[in-house]
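Following: one structure in structure tokens, then a few remarks.
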Amino acid sequence: MEQPINVLNDFHPLNEAGKILIKHPSLAERKDEDGIHWIKSQWDGKWYPEKFSDYLRLHKIVKIPNNSDKPELFQTYKDKNNKRSRYMGLPNLKRANIKTQWTREMVEEWKKCRDDIVYFAETYCAITHIDYGVIKVQLRDYQRDMLKIMSSKRMTVCNLSRQLGKTTVVAIFLAHFVCFNKDKAVGILAHKGSMSAEVLDRTKQAIELLPDFLQPGIVEWNKGSIELDNGSSIGAYASSPDAVRGNSFAMIYIDECAFIPNFHDSWLAIQPVISSGRRSKIIITTTPNGLNHFYDIWTAAVEGKSGFEPYTAIWNSVKERLYNDEDIFDDGWQWSIQTINGSSLAQFRQEHTAAFEGTSGTLISGMKLAVMDFIEVTPDDHGFHQFKKPEPDRKYIATLDCSEGRGQDYHALHIIDVTDDVWEQVGVLHSNTISHLILPDIVMRYLVEYNECPVYIELNSTGVSVAKSLYMDLEYEGVICDSYTDLGMKQTKRTKAVGCSTLKDLIEKDKLIIHHRATIQEFRTFSEKGVSWAAEEGYHDDLVMSLVIFGWLSTQSKFIDYADKDDMRLASEVFSKELQDMSDDYAPVIFVDSVHSAEYVPVSHGMSMV
């Protein structure tokens, strides 16, 4: 009999704001069949035994026999006793150019494995178990789906939660690819060389445990690379652009893509390698890591814009997690609660539900970053993106952060429309190729175009000369000065802290609308660093810092003059709703003065300030 839900004891942290993301196990459908009590999972609609012991009995481990003396049983035969046929004396590895006495059954089985990767995996792929020795791989449902997609599609991107066993399924696919294809080079890329080497080790194990009739001969069997006698090879590399340049790969596998720094540079090197062949493959797998480059790759794949086939799997794909500590099926209720309590809800969503949360400590909240949309426009020859053309009756303010090193950091100029209550980014100059000698002339061109708008310049090493040239040489009177000697603003800890805090409020409260794609991308990797804010390793923050200058300026009294406002208090503009709520909560006390005495009449929920 089903038990009623106790709202005090049966709360789950995933169920927030009235949304039921996980049902209590007492609400699941049940049935009795074949002497087993079955419970229907809410995740895949399949029936599972109530007891974990029954689940293990139905999915029992299958050991692979050690067959080295019965070649007629070719499905498991390895000629281990013949050292002349072994590579470097290793019993599980066949030496190159060893002749195989093929039978019709062997040929048919070989073709079946070539054409059906799932059959190949479930029939011949094995792992070494710490207790049972060599056992057959038991594929999970998601692993079967992944194998089918990777095999049939040219470009695949997989958004997966942690600890699903993705390395195992990728290793099986790589082993299948090099065993059944001639002259194919495979490159494994990861954040670190040790991570790509781990994937290669798992692939080597999959090849090593194949029976002799499926295993190609070994030419090289090194720590960082292998080569087979069919001409195929696999190499493990760190994800630097130099790793793939000069090589021609038939397939590239990128592991933990979301955690690779400077991925843009690596991606520019990878694309020509893949595009060199019409059938070249690329496979990307990762757990999300905030809203960085992988978020863009995944979004483009889901929207069908990039040619990548998207696939995702989350924590409930591991069926052992659907049983509690008492080995009773609860559909993952206890496991998910314990995991969340051991970390945080946001971390659980990112690492176990493959959700794109903001990178830990980003200036702008992850929820806001996820809904920020950009407008795609083609920049002009100088790198200026125009989102809205200038209008004569509107008021604009510009901020400029000059690059300190040509070819490295970027010049970043933002032009903001401050006419209405909601401010809007209407133009962006973003370039790291413009010389600071000619930058004042280029900047002035756009400032004049936007109604000769005022500009606030950060006085860094090159900003001083740019501001001086703009104000004195070009006689542009719209340069906003902090003093008689400072033709702009000098960035300090205080100005940066106030500017960052103000910018966060402006964007999260929809006071400032951003249209520039690169600006939004920089926000995704602009996070807390000690007691300040900065771009994460391998990323830029020039566009964000130019907006931080605008955030600081908007808090200054002179902003009213440049924005052509009669009177403005930024807190009233940004937090109007919060201030109104405070006003309602703390209504004033009303004093009534009569002829004989004075008395007060408190308004309900009022508060006396006396």
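A Cβ is built for glycine as well, from the same backbone N, Cα and C atoms used for every other residue.
The active site, for ATPase activity annotation in Swiss-Prot covers Glu256. Sequence-distant neighbours of Glu256 (mutagenesis position) (same chain, 6+ apart, CB under 8 A from its CB) are Ala190, His191, Met195, Thr285, Thr286, Thr287.
As annotated by Swiss-Prot, ATP binding site applies to Gln138, Gln143, Arg202. A coil conformation is recorded for Gln138 (ATP binding site) in the three-state DSSP classification, outside any helix or strand. Within 10 Å of the Cβ of Gln138 (ATP binding site) there are 13 other Cβ atoms, across all protein chains.
Asp542 (Mg(2+) 1 binding site) falls within a helix when secondary structure is assigned with DSSP. If you look up Swiss-Prot, you'll see Asp401, Asp542 marked as Mg(2+) 1 binding site.
In three-state terms derived from DSSP, Glu458 (mutagenesis position) belongs to an extended strand segment. Shown in sequence order, Thr399, Leu400, Asp401, Cys402, Gly488, Met489, Lys490, Gln491, Met545, Ser546, Ile549 are the residues of the chain, 6+ apart in sequence, with a C-beta less than 8 angstroms from the C-beta of Glu458 (mutagenesis position). What Swiss-Prot lists as Mg(2+) 2 binding site is Asp401, Glu458, and the listing cites sequence analysis.
The annotation that Swiss-Prot gives for the mutagenesis experiment Gly165 to Ala reads: Complete loss of in vitro DNA packaging activity but not the endonuclease activity. Counting every protein chain shown, the number of other Cβ atoms lying within 10 Å of the Cβ of Gly165 (mutagenesis position) is 16.
Quoted from Swiss-Prot, the note attached to the mutagenesis of Lys166 to Gly states: Complete loss of in vitro DNA packaging activity. No effect on in vivo terminase activity. Loss of terminase small subunit-stimulated ATPase activity. Cβ-based neighbour count (10 Å, all protein chains) for Lys166 (mutagenesis position) stands at 22.
The note that Swiss-Prot attaches to the published mutagenesis Tyr253 to Ala, Gly, Lys, Pro or Arg is: Complete loss of terminase small subunit-stimulated ATPase activity. Within the same chain, residues at least 6 positions away in sequence whose Cβ sits under 8 Å from that of Tyr253 (mutagenesis position) are Val170, Leu174, Val186, Gly187, Ile188, Leu189, Val199, Ile282, Ile283, Ile284, Thr285.
According to Swiss-Prot, the mutagenesis experiment Asp255 to Glu carries the following note: Almost complete loss of terminase small subunit-stimulated ATPase activity. Shown in sequence order, Thr167, Val170, Ile188, Leu189, Ala190, His191, Met195, Ser196, Val199, Thr285, Thr286 are the residues of the chain, 6+ apart in sequence, with a C-beta less than 8 angstroms from the C-beta of Asp255 (mutagenesis position). According to DSSP, Asp255 (mutagenesis position) sits within a strand segment.
Here Swiss-Prot notes a mutagenesis experiment, Glu256 to Gln, with the remark: Complete loss of terminase small subunit-stimulated ATPase activity and in vitro DNA packaging activity. No effect on ATP binding and endonuclease functions.
Here the residue is the original one, but Swiss-Prot notes a mutagenesis experiment at this spot, Glu404 to Asn: Complete loss of nuclease activity. Almost no circular DNA packaging. Secondary structure at Glu404 (mutagenesis position), taken from DSSP and collapsed to helix, strand or coil, is coil. Within its own chain, Glu404 (mutagenesis position) has Asn460, Ser461, Thr462 as residues 6 or more apart in sequence whose C-beta sits under 8 angstroms from its own.
Under mutagenesis, Swiss-Prot gives Asp409 to Asn with this note: Enhanced nuclease activity. Normal circular DNA packaging. In the three-state DSSP scheme, Asp409 (mutagenesis position) falls into the coil class. In this view, Asp409 (mutagenesis position) is surrounded by 18 other Cβ atoms within 10 Å of its Cβ, with every protein chain counted.
Under its mutagenesis entries, Swiss-Prot includes Glu458 to Ala with the note: Complete loss of nuclease activity.
Rounded to a whole number, the C-alpha distance linking Gln138 (ATP binding site) with Asp542 (Mg(2+) 1 binding site) is 50 angstrom. Highest local Cβ density among the binding-site residues Asp401, Asp542 belongs to Asp401, counted as other Cβ atoms within 10 Å over all protein chains shown.
Among the binding-site residues Gln143, Arg202, Asp542, the ones whose Cα sits within 10 Å of the Cα of Lys166 (mutagenesis position) are Gln143.
A Cα-Cα distance of 8 Å separates Gly165 (mutagenesis position) from Gln143 (ATP binding site).
Nearest by CA distance to Asp409 (mutagenesis position), out of the binding-site residues Gln143, Arg202, Asp542, is Asp542. In this structure, the CA atom of Asp542 (Mg(2+) 1 binding site) is 42 Å away from the CA atom of Gln143 (ATP binding site). Neighbouring residues of the recorded ATP site, listed in sequence order and excluding Gln138, Gln143, Arg202, comprise Ala121, Cys125, Ile127, Val137, Leu139, Arg140, Gly165, Thr168, Val169, Ala171, Ile172 (Cβ within 8 Å of the Cβ centroid). Other C-beta atoms found within 10 angstroms of the C-beta of Gln143 (ATP binding site) number 24, with every protein chain shown included.
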